[in-house]
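Notes for the one structure printed next.
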Amino acid sequence: MDNRPIGVMDSGLGGLSVVRVIQQKLPNEEVIFVGDQGHFPYGTKDQAEVRQLALSIGAFLLKHDVKMMVVACNTATAAALPALQAALPIPVIGVIEPGARAALAQDKKGPIGVIATTATTTAGAYPATIERLAPGTPVIAKATQPMVEIVEHGQTGTAKAQEVVSEQLMTFKEHPVKTLIMGCTHFPFLAPEISKAVGPTVALVDPAKETVATAKSWLEQHQAMGNHAHPNYHLYSTGNLPDLRAGVNKWLLSGHFDLGTAQIEEGD
């Protein structure tokens, strides 16, 4: 047993999709979450800058005595996962390989679609991972950066959201896929709009689910599961605290939430 919290980070509110799955699948675990809204978006930054920000957040989480770090951000996973794993004395889990594995479990032939930020798409993170896991599987990757802002600004469920999503996903009308990876943790909050745009026969893959399953497996293997009957969720924003509070109220399950601000700078 290990009652220390799980640390979770994202560039903004998207990581709450991972926290929500932790609430569902690991209900006795406490969480410390950092949404780096002060530096949002990561998806338009270069990899070196994202790496430094992620390392700073890792150091912040380590000071709060987390037992594990979940990088609930595809852009940060692509840019910083090996650096975080080398720098921190705790397990660090990203979202890209779990997402790729989940997609391949559903569709071994492809083509597999991927929607992600500009940075994740430019890095080629999903095609490279899928190629490593299942050589020769075709992948159609599309940068859909405007969809990230829709979620971050609380516009899910609106006509504006559907308009933006439908426009961004036109590629998959021309190049149909059976499986679509939501390769940004913001995108599960747009699942209804995405499904409407690509059609009900396309399976949507949320990497959060497989990522949390990976975390749970590690905790079980190392006898490190928590046993909090009523866990606390400590959520920090480096920017807009009211937006974080709105996201918590809209997307997370009920629980005891402590919200606050954190100062994160490159090289902290």
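Note: Cβ is positioned from N, Cα and C throughout, glycine not excepted.
Among the features that Swiss-Prot reports, substrate binding site is placed at Asp10, Ser11, Tyr42, Gly43, Asn74, Thr75, Thr185, His186, with the record citing similarity to another entry. Look at Thr75 (substrate binding site): DSSP puts it in a helix. Neighbours of Thr75 (substrate binding site), defined as other CB atoms within 10 A of its CB across all chains, total 34.
Cys73 to Ser appears in Swiss-Prot as a published mutagenesis result, with the remark: Reduces racemase activity 1000-fold.
Annotation of the mutagenesis experiment Cys73 to Ala in Swiss-Prot: Abolishes racemase activity.
Sequence-distant contacts (6 or more apart, same chain, Cβ under 8 Å) of Cys73 (mutagenesis position) comprise Met9, Asp10, Ser11, Gly14, Gly15, Tyr42, Ala54, Val95, Thr185. The annotation active site, proton donor/acceptor is assigned in Swiss-Prot to Cys73 (among others).
Swiss-Prot gives this note for the published mutagenesis Cys184 to Ala: Abolishes racemase activity. Note: Cys184 (mutagenesis position) has non-local neighbours Gly14, Gly43, Asn74, Thr75, Ile115, Ala116, Thr117, Thr120, Thr144, Met147, Val148, i.e. same-chain residues 6+ apart with C-beta under 8 A of its own C-beta.
Here the residue is the original one, while Swiss-Prot reports the published mutagenesis Cys184 to Ser with the comment Reduces racemase activity 1000-fold.
Per Swiss-Prot, active site, proton donor/acceptor is recorded for Cys184 (among others).
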>> I want the residues beyond Asp10, Ser11, Tyr42, Gly43, Asn74, Thr75, Thr185, His186 whose C-beta is within 8 angstroms of the mean position of the substrate site's C-beta atoms, in chain order.
In response: Gly12, Gly14, Gly15, Pro41, Cys73, Ala76, Thr117, Thr120, Val148, Cys184
> Do any residues at least six apart in sequence from His186 (substrate binding site), in the same chain, have a Cβ closer than 8 Å to its Cβ, and if so which, in order?
Replying inline: Gly12, Leu13, Gly14, Ser17, Met147, Val148, Val151, Glu152
